[in-house]
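Engineer: Handing you this structure, nothing more for now.
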Amino acid sequence: MPGGLLLGDEAPNFEANTTIGHIRFHDFLGDSWGILFSHPRDFTPVCTTELGRAAKLAPEFAKRNVKLIALSIDSVEDHFAWSKDINAYNGAAPTEKLPFPIIDDKDRDLAILLGMLDPAEKDEKGMPVTARVVFIFGPDKKLKLSILYPATTGRNFDEILRVVDSLQLTASNPVATPVDWKKGESVMVLPTLPEEEAKQLFPKGVFTKELPSGKKYLRYTPQP
């Protein structure tokens with residue numbers, strides 16, 4: 001498909017009609033981190049569970065200075081009506097308000113620009129719908145992570161929150177997060193960091209795992 005973003009690309013400063021009115025994307029993001037996530041259609045089962053979970057986790061994203069914004073090829077009017085179903089699914093009052101806006105991309109302009117269309121999933125007119133895309137942008141407006149799911153597989157928003165924790169931690173410290181890492185657990189010191197410098201940067205200690213190769217690349221430290 002034409003369009004699309006690669007890691008490190010700056011987010012296009014697009015304009016869009018949303019459930020909070022007309023926006024410019026860079027103005028919407030401000031100095032925050034941002035997550036732009038698309039879904040195939042309003043009033044569908046998997047999408048309802050996804051946005052319901054995103055709504056429940058919205059306070060956790062806000063604590064991390066992350067703004068959420070959703071997108072689909074449905075109209076703002078549909079977004080408002082569907083929001084009632086999402087809130088009801090969450091056991092809340094069936095209002096039109098969600099803790100994040102949803103973009104109206106019924107002409108598919110943004111879906112094409114950002115490479116979000118799923119050619120395997122079509123609407124009633126035979127046109128491709130948006131896939132389950134997740135873009136995470138840093139305060140510099142650059143793409144830090146992208147994930148693409150097919151329509152049949154719902155996303156894990158707890159995992160997306162975990163990824164945000166990793167991205168924010170590693171943006172300000174010379175560390176990486178190992179497999180299955182969770183916030184508060186030990187992290188790995190980057191192999192490029194000299195040993196003496198690592199000791200100075202991480203006063204809680206640097207612990208090296210001995211390996212048959214004799215190479216000292218598995219270095220752990222408590223989370224800074």
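Every residue, even glycine, has its Cβ placed from backbone N, Cα and C.
Dumping what Swiss-Prot says about this protein:
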type	residues	note
DOMAIN	5-169	domain 'Thioredoxin'
MUTAGEN	HIS26 to Ala	Abolishes lipid binding
MUTAGEN	SER32 to Ala	Abolishes lipid binding
ACT_SITE	CYS47	active site, cysteine sulfenic acid (-SOH) intermediate
MUTAGEN	ASP140 to Ala	Abolishes phospholipase activity, but does not impair lipid binding
ACT_SITE	ASP140	active site, for phospholipase activity
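Would you situate these features in the structure and describe their surroundings?
Structural biologist: Averaged over the domain 'Thioredoxin' (5-169), the predicted model has a pLDDT of 97.
Counting every protein chain shown, the Cβ of HIS26 (mutagenesis position) has 15 other Cβ atoms within 10 Å.
Non-local neighbourhood of SER32 (mutagenesis position): ASN65, VAL66, LYS67, PRO139, each in the same chain, at least six residues away, with C-beta under 8 Å from its C-beta.
Within the same chain, residues at least 6 positions away in sequence whose Cβ sits under 8 Å from that of CYS47 (active site, cysteine sulfenic acid (-SOH) intermediate) are HIS39, PRO40, ARG41, SER72. CYS47 (active site, cysteine sulfenic acid (-SOH) intermediate) falls within a helix when secondary structure is assigned with DSSP.
Other Cβ atoms within 10 Å of the Cβ of ASP140 (mutagenesis position), summed over all protein chains shown, number 13.
Look at ASP140 (mutagenesis position): DSSP puts it in coil.
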